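Here's the structure we're looking at; comments come further down.
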Amino acid sequence: MKCFLFSGGDKRGEQKTPISVSLTSIFSDREINRSGSEFNSRDVSGTSTESSMGRKNSYPPVSTRASNLREFSITDLKSATKNFSRSVMIGEGGFGCVFRGTVRNLEDSSVKIEVAVKQLGKRGLQGHKEWVTEVNFLGIVEHTNLVKLLGYCAEDDERGIQRLLVYEYMPNRSVEFHLSPRSLTVLTWDLRLRIAQDAARGLTYLHEEMEFQIIFRDFKSSNILLDEDWKAKLSDFGLARLGPSEGLTHVSTDVVGTMGYAAPEYIQTGRLTSKSDVWGYGVFLYELITGRRPVDRNRPKGEQKLLEWVRPYLSDTRKFKLILDPRLEGKYPIKSVQKLAVVANRCLVRNSKARPKMSEVLEMVNKIVEASSGNGSPQLVPLNSVKASRDARGKNNGGGGEGGWFGKLWNPKTIRAC
């Protein structure tokens, strides 16, 4: 059987390698219709088939598309990053390294702006393709929930060809970081809802609001960054692909991505659609709810795969509370959390055609945010630390009495990719 290429996580220096994959779906089509009634919205099951509806099928050359981007010299970026010093390194992985730096503002040379400089590792053709992809996509798209690409550099120096990208600096790091034990900051429930909303807006723009469709293909919490106001923005488009051409339902491609986020039909067939991103978004919602990673080998065996772990707890409210992120310390409206889980469940239908489009997902999330805002001023600034969270402990304002809100669960299958 064909082996599929995955990245097994965000470990430092980890390269994509063939691995065996086991993914399970949460819902059957019938169950998704039942859970969706929470929103009093039209049934979206089975109504969506992917078509580009006239979207373009090829990209113009980088040189014509990158006209809005600033071209940096390697000297500029060495100066900006203290010669790529480890003292200003803010990220490292199989793709290369990211450095914090400062560059002069083009409109006012006396003003310096903070930037993030991504130095791609020397991975031959694949590394160059991912660099070109980022320049192609981010050179022409602009949205408040996408990290802005400011410029690029492709230049030879004593170490050979250097491929670099320069982004707006995102001071509050990634959502993945703040959900991990490494962070002393606690993302409040209100802020998690806004992050879910921001991420849905970004994906909706990519899928539906341009003349061509972009499929992210590597949607995950480590690729969702937070600006100084804690607004979430999607980043890292090196694996992104154009959506299907007119008249086609999917793109056939090598299977790449991150363990725990890839849709089962994509793993099995290599057929990529925007519904693959919708699946990944559903996984991400359970990350926000539980504070856990999709795959965590450091946990006990029965808790290592997030979707498998949550499944037994979803049948009634009392059990459901046991999967909520303990760092929230009970400060959430339980109905709000349940409704977000319903959205996640819609995204995790095994039949990809029965999953909602991202615009429909966004509409559902918007309703949850609006209802949450109606309960008082939302707490959008995270708590400073776990201790501060304990000191501010209050009563759980959630309610009970909604046993069976989830419905019967689908019996999962194991899918082996190799």
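Indices start at 1 and increase along the chain as displayed.
Just so you know, glycine gets a Cβ as well, placed from its N, Cα and C.
The domain 'Protein kinase' annotation in Swiss-Prot covers 84-369, and the record cites sequence analysis as its basis.
If you look up Swiss-Prot, you'll see I90, G91, E92, G93, G94, F95, G96, C97, V98, K118 marked as ATP binding site, on the strength of sequence analysis. Look at V98 (ATP binding site): DSSP puts it in a strand. Here the Cβ of V98 (ATP binding site) has 20 other Cβ atoms within 10 Å, regardless of which shown protein chain they belong to.
Listed in Swiss-Prot as a mutagenesis experiment, K118 to E is described as follows: Abolishes kinase activity. Abolishes PCRK1 function in pattern-triggered immunity (PTI). The Cβ of K118 (mutagenesis position) has 22 neighbouring Cβ atoms from other residues within 10 Å, across all protein chains displayed.
Under the heading active site, proton acceptor, Swiss-Prot lists D218. DSSP classifies D218 (active site, proton acceptor) as coil under the three-state reduction. All protein chains shown were included, and the count of other CB atoms within 10 Å of the CB of D218 (active site, proton acceptor) stands at 21.
Under its mutagenesis annotations, Swiss-Prot gives S373 to A the following note: Abolishes PCRK1 function in pattern-triggered immunity (PTI); when associated with A-377 and A-385. Here the Cβ of S373 (mutagenesis position) has 13 other Cβ atoms within 10 Å, regardless of which shown protein chain they belong to.
DSSP assigns S373 (mutagenesis position) to a helix. Under its mutagenesis entries, Swiss-Prot includes S373 to D with the note: No effect on PCRK1 function in pattern-triggered immunity (PTI); when associated with D-377 and D-385.
S377 to A appears in Swiss-Prot as a mutagenesis experiment; the accompanying note says: Abolishes PCRK1 function in pattern-triggered immunity (PTI); when associated with A-373 and A-385.
Annotation of the published mutagenesis S377 to D in Swiss-Prot: No effect on PCRK1 function in pattern-triggered immunity (PTI); when associated with D-373 and D-385; the original residue is retained in the structure shown.
What Swiss-Prot notes for the published mutagenesis of S385 to D is this: No effect on PCRK1 function in pattern-triggered immunity (PTI); when associated with D-373 and D-377.
For the mutagenesis result S385 to A, the note given in Swiss-Prot is Abolishes PCRK1 function in pattern-triggered immunity (PTI); when associated with A-373 and A-377.
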Can you name the residues of this chain that are 6 or more positions from I90 (ATP binding site) yet have a C-beta less than 8 Å from its C-beta?
V98, F99, R100, A116, R173
Local confidence of the prediction over the domain 'Protein kinase' (84-369), expressed as mean pLDDT:
90
For E92 (ATP binding site), which of the recorded positions K118, D218, S373 has the nearest Cα in space?
K118
Which ones, of the recorded positions G96, D218, S373, have a Cα no more than 10 Å from the Cα of K118 (mutagenesis position)?
G96
